[in-house]
Amino acid sequence: MSVASFFSSLPARPFGYKDGRGRTGMVPTTDIGRRMVKPPVLACRPIESNTYHGSVTSVFLTKSSRSPSPSLSPTPTALDDEIVLDLKPFLIIYKSGRIERFLGTTVIPACPEVATKDVVIDPATGVSVRLYLPNVVDLPSKKLPVLVYFHGGGFVIENTGSPNYHNYLTLLAAKAGVLIVSINYRLAPEYPLPASYDDCMAGFNWVVSHSAGPALEPWLAQHGDFSQILLSGDSAGGNVTHYVAMRADAGVIEGVAIVHPYFLGSEPVGNEINDPANIEFHDKLWRLAAPDTEGLDDPLINPVAPGAPSLAGLKCKRAVVFVAGNDFLVERGRMYYEALVKSGWRGEAELVQHEGVGHVFHLSDYSGDISVAMMTKLIAFLKGE
């Protein structure tokens, strides 16, 4: 039985399903095996780890309450011994329907000390955003550029509260002086695509709605400069950034920063040619996230495939594409940039490549020379410099 047919045979919200709130980055092997979490910076601190069935998840203490681990279904059953799909180090799916996530399940609570908070934007789906507001005490009326951010994780892991994302975006907000809205979208396989895309589009539209009409969120209403809306995301979030920018209304988005984008294709290119195991892994991962997909040349995962919508339709004035030389996906990012430039798109585009580093390296090493250079470049882009 295929993975898609297995899930379609289960009843709605089967025993053991979660709400899709655990995740992490992208490619599973070698340089994209995924980062170890460094001690949180400007964030709540981890106090212990719990190990269960080989899955290690950190538990955080906020005042006197503990944040539950989202990595495992509530109670294992006898059927948990039978594995339907093994996608370690990301996740394992058991015949019972239980999903065990190994990465990206830790959640750091929003911390008032650094002006962050979580807001549910759709009670029906549970989709929320985490906002990051830089210090505006001295300039309470100052308007800030608004950065809408989409996290990575192959559409199956990670969340806005993960230490890597929380710490990185806290640092970026402080250094760049931007108001960041990070979208906590639903995950596959519990919520197959296009759920993630729909949630991110809804989050983007929620932000834009503050430019006119009743104020929904005071931080955005008081401090957001809606003439300076920017999008960014890494890995799967880079994929989503492209998706949203292709579907937004013209004139709304100032610029997009696409970081180490999760794009694939049926024909191996670059680093992929000598790594068939990674290709096989990502083919399985993509089909898990998008069971109705056309395959690796689906325009959702391969925006430069024959028949894909022209990149001339990207709805922004400026774009920067970041790639990493040791990234399995590096050639896909280059191909996207080249296709954008040749498409007839009328904006300004730039490709930034960092050698000797792998997929989303900047999320686990904030102080390294290359990470600092990358953030400096990103900040300059956000400021229009």
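Note: Cβ is positioned from N, Cα and C throughout, glycine not excepted.
Taken from Swiss-Prot as is:
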MUTAGEN   GLY152 to Ala  Loss of activity
MUTAGEN   GLY153 to Ala  Loss of activity
MUTAGEN   GLY154 to Ala  12% reduction of activity
MUTAGEN   SER235 to Ala  Loss of activity
ACT_SITE  SER235  active site, acyl-ester intermediate
ACT_SITE  ASP327  active site, charge relay system
ACT_SITE  HIS359  active site, charge relay system
MUTAGEN   HIS362 to Ala  94% reduction of activity
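Recorded features from Swiss-Prot, shown on the structure.
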residue : record                           : Cβ neighbours (10 Å)
GLY152  : mutagenesis position             : 29
GLY153  : mutagenesis position             : 31
GLY154  : mutagenesis position             : 28
SER235  : mutagenesis position             : 29
ASP327  : active site, charge relay system : 28
HIS359  : active site, charge relay system : 28
HIS362  : mutagenesis position             : 25
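In the three-state DSSP classification, HIS362 (mutagenesis position) falls within a helix. Taking GLY152, GLY153, GLY154, SER235, ASP327 as the recorded positions under consideration, the smallest Cα distance to HIS359 (active site, charge relay system) is found for ASP327. Each residue contributes its Cα atom, and for SER235 (mutagenesis position) and GLY152 (mutagenesis position) those atoms are 5 Å apart. When the Cα atoms are compared, GLY154 (mutagenesis position) and ASP327 (active site, charge relay system) turn out to be 15 Å apart. Between ASP327 (active site, charge relay system) and HIS362 (mutagenesis position), the C-alpha separation comes to 12 Å.
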